[in-house]
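Listed in Swiss-Prot for this protein:
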VARIANT   K41 to Q  In strain: A364A
MUTAGEN   T97 to A  No cell-cycle stop in response to glucose deprivation
MUTAGEN   S188 to A  Abolishes poly(A) RNA degradation; when associated with A-190
BINDING   S188, E190, D310, Q394  divalent metal cation binding site
MUTAGEN   E190 to A  Abolishes poly(A) RNA degradation; when associated with A-188
VARIANT   L278 to S  In strain: A364A
Amino acid sequence: MQSMNVQPRVLAVGGEQFFSQRQASEQHQQQNMGPQVYSPKVNRARMFPQGMPVNTINGSVNQEMNNAYLLKQKNEPLLTQQQQQQQQQQQPFNIGTPVSVASLPPGLNVLQQQQQQQQQQQQQQQGVGLNRPLASQLPKHLTNQSMPPIFLPPPNYLFVRDVWKSNLYSEFAVIRQLVSQYNHVSISTEFVGTLARPIGTFRSKVDYHYQTMRANVDFLNPIQLGLSLSDANGNKPDNGPSTWQFNFEFDPKKEIMSTESLELLRKSGINFEKHENLGIDVFEFSQLLMDSGLMMDDSVTWITYHAAYDLGFLINILMNDSMPNNKEDFEWWVHQYMPNFYDLNLVYKIIQEFKNPQLQQSSQQQQQQQYSLTTLADELGLPRFSIFTTTGGQSLLMLLSFCQLSKLSMHKFPNGTDFAKYQGVIYGIDGDQ
């Protein structure tokens, strides 16, 4: 096991090195080049206090807030404030003198008791996934807008099948049967984070982004890959799985990763012992994926979110070779394997720029503005189910968000331009997004 700040590796690209082993000052500069990128699952694990146990069920984090009593405790201050406001509105005669509920007129007393009972029943019936974020937790551009109605997927949509080497072939047999009808597929990957940072002279900012992605994809191995299938309207099969989480063979003792990343991944629910013994061989996975009917077919629509790393790991697996030296060759390979795909991050960014034209004018604001998948899901009214924090759940959330956004917008941007204009464009790699 190796910390990412102790022994940087050396990778030559165009005569330059990705890491310098010469001086400690250069290592310090590399540490300040940018924050390490983590997946949503790892980011959630970073929020856990040290020493707090994390319960997992079927590889997903089991949130303990399903307990109605804990949920009531969490919302009790807000509920008390609402009750006080209601009492003030319903008690115009109470000026300066506190009046107990027992001393109120009979009709008002019964009304208040009924309202309190209804509020308590609603609080008890609400699960964790149906809780909307508080106003203080929302982005600024959402605080002044009315919340959309909740889009509640059917229960069978929220099932994620864990795939190990023991059931790899049987699950791909299911995928082959579904592809002809459910030809929209989303992908999400889990890896240890960005450890490599290129140094040297680059042709552009886009070239730097590609070389960073290229270094990390060549350097690291994926831990999990999520796939989810639906039709163009977001419909899924009534019976059986339509979202899968593929668990690859991964031995932390042989991989390059920091101690911090290892602990965060363990907290997020990754069972490295099981990955080491029961994990899927990535090249066996690539052969089955090529025969699944998903690849090299323009009738299949791929959905990603900030696609660079997801597509990078997938192309690296399918090629069984090092990443291409330049982004043009990489894009060629992507379009060969996936001729029809959308980067939902780019689509969401363009929609937000139509809503806030000043974002297009200020490059500094563009860098500060974050367009996360969770924020998009909140705007679309998708509840925050705990399954969405897993790798397979992330692919499911991408697919649900894209299909819901397409239905609400009729697959068009606010100016009437069709989403197809940005088909096959990778956010951060193609152009200066």
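Using the three backbone atoms N, Cα and C, a Cβ is placed for every residue, glycine included.
Every position carries its original residue.
Features recorded in Swiss-Prot, as mapped to the structure shown.
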{"residue": "S188", "record": "mutagenesis position", "Cβ neighbours (10 Å)": "29"}
{"residue": "E190", "record": "mutagenesis position", "Cβ neighbours (10 Å)": "26"}
{"residue": "L278", "record": "variant position", "Cβ neighbours (10 Å)": "13"}
{"residue": "D310", "record": "divalent metal cation binding site", "Cβ neighbours (10 Å)": "25"}
{"residue": "Q394", "record": "divalent metal cation binding site", "Cβ neighbours (10 Å)": "30"}
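Closest to D310 (divalent metal cation binding site) by Cα-Cα distance, out of the recorded positions S188, E190, L278, is S188. Across the structure, L278 (variant position) and Q394 (divalent metal cation binding site) place their CA atoms 23 angstrom apart. In the three-state DSSP scheme, L278 (variant position) is classed as helix.
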